[in-house]
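Since the structure comes first, as structure tokens, the remarks are kept for the end.
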Amino acid sequence: MAQWWQILLGLWAVLPTLAGDKLLSVCMNSKRHKQEPGPEDELYQECRPWEDNACCTRSTSWEAHLEEPLLFNFSMMHCGLLTPACRKHFIQAICFHECSPNLGPWIQPVVPNGQEEQRVWGVPLCQEDCEDWWRACHSSLTCKSNWLHGWDWSEEKKHCPAHEPCLPFSYHFPTPDDLCEKIWNNTFKASPERRNSGRCLQKWFEPTLSNPNVEVALHFAGSALAPQLSYTLPAFSLCLLFHP
């Protein structure tokens, strides 16, 4: 019996770490992402912050910078040119989505209960990230608030539906929170937390600095696993108590 209790104590110490590791430094299962993160030399421009540990390839980082990204068969110019600052924020958001290895706590299957392709859901972007993105795009034009669904595919590429005219971003996204959360169908969540709080992710950071999102992913990975461990380990403990 003493040996079993020693094993249990070891599980209490080790299981949270082992389980948490599954949510840290991982890539989602998709056609564009690598199977696992690792160094990538010469990522293109806005994707450079992830060169030390990336889920994207150099080719993907280059495609993220095209006016009509091959990644999504979609033109950011569907209502004319975005302002340079607005376009830069979108490229940074694409790089973050494609390259970051710190999105594990928010990875979910595209199809409920499915085991194949995955997406991220509700990634908490820092307040400044949403505000800066919104200000940069305030005067640019778009015809939709959700860029993932509801497009006209009659010409094999996404075009504005006939009944949805081009209007300023401020019409479709009255607040920074609206932009962050609606634009990619809840891929991102507008966090009330600010940068360096350890409770929100930055969609971009200076390539010369360490990745601030590692600490944040660690925090949320622990939070996500706490409910599971709170049932599993006590249940095992009870079994030992009644073990003859």
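Note: Cβ is positioned from N, Cα and C throughout, glycine not excepted.
None of the noted substitutions appears here; every position holds its original residue.
Here Swiss-Prot notes a mutagenesis experiment, TRP62 to Ala, with the remark: Impaired ability to promote sperm-egg interaction due to reduced interaction with IZUMO1. Counting every protein chain shown, the Cβ of TRP62 (mutagenesis position) has 16 other Cβ atoms within 10 Å. TRP62 (mutagenesis position) falls within a helix when secondary structure is assigned with DSSP.
Experimental mutagenesis at this site is recorded by Swiss-Prot as LEU66 to Ala, annotated: Does not affect ability to promote sperm-egg interaction.
Here Swiss-Prot notes a mutagenesis experiment, ASN73 to Asp, with the remark: Does not affect ability to promote sperm-egg interaction. Secondary structure at ASN73 (mutagenesis position), as computed by DSSP, is coil.
According to Swiss-Prot, the experimentally introduced change ASN73 to Gln is described as follows: Reduces apparent molecular weight of the protein, in agreement with the loss of one glycosylation site. Abolishes secretion of the extracellular domain; when associated with G-185. Counting Cβ atoms from all protein chains shown, ASN73 (mutagenesis position) has 12 others lying within 10 Å of its own Cβ.
In the structure as shown, the Cβ atom of HIS97 (mutagenesis position) sits within 10 Å of 24 other Cβ atoms. Swiss-Prot gives this note for the published mutagenesis HIS97 to Ala: Does not affect ability to promote sperm-egg interaction.
Quoted from Swiss-Prot for the published mutagenesis ASN185 to Gly: Reduces apparent molecular weight of the protein, in agreement with the loss of one glycosylation site. Abolishes secretion of the extracellular domain; when associated with Q-73. Reduced to three states, the DSSP call for ASN185 (mutagenesis position) is coil. Sequence-distant contacts (6 or more apart, same chain, Cβ under 8 Å) of ASN185 (mutagenesis position) comprise ASN146, TRP147, LEU148, HIS149.
In Swiss-Prot, a mutagenesis experiment is listed as ASN185 to Ser, annotated with the note No effect on interaction with IZUMO1.
As a published mutagenesis entry, ASN185 to Asp appears in Swiss-Prot alongside the note: Reduced stability of the protein.
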Pop the Cα-Cα gap between TRP62 (mutagenesis position) and ASN73 (mutagenesis position) into the table, whole Å please.
15
For LEU66 (mutagenesis position), just count the other CB atoms lying within 10 A of its CB, please.
12
List the Cα distance (Å, whole number) between HIS97 (mutagenesis position) and TRP62 (mutagenesis position).
14
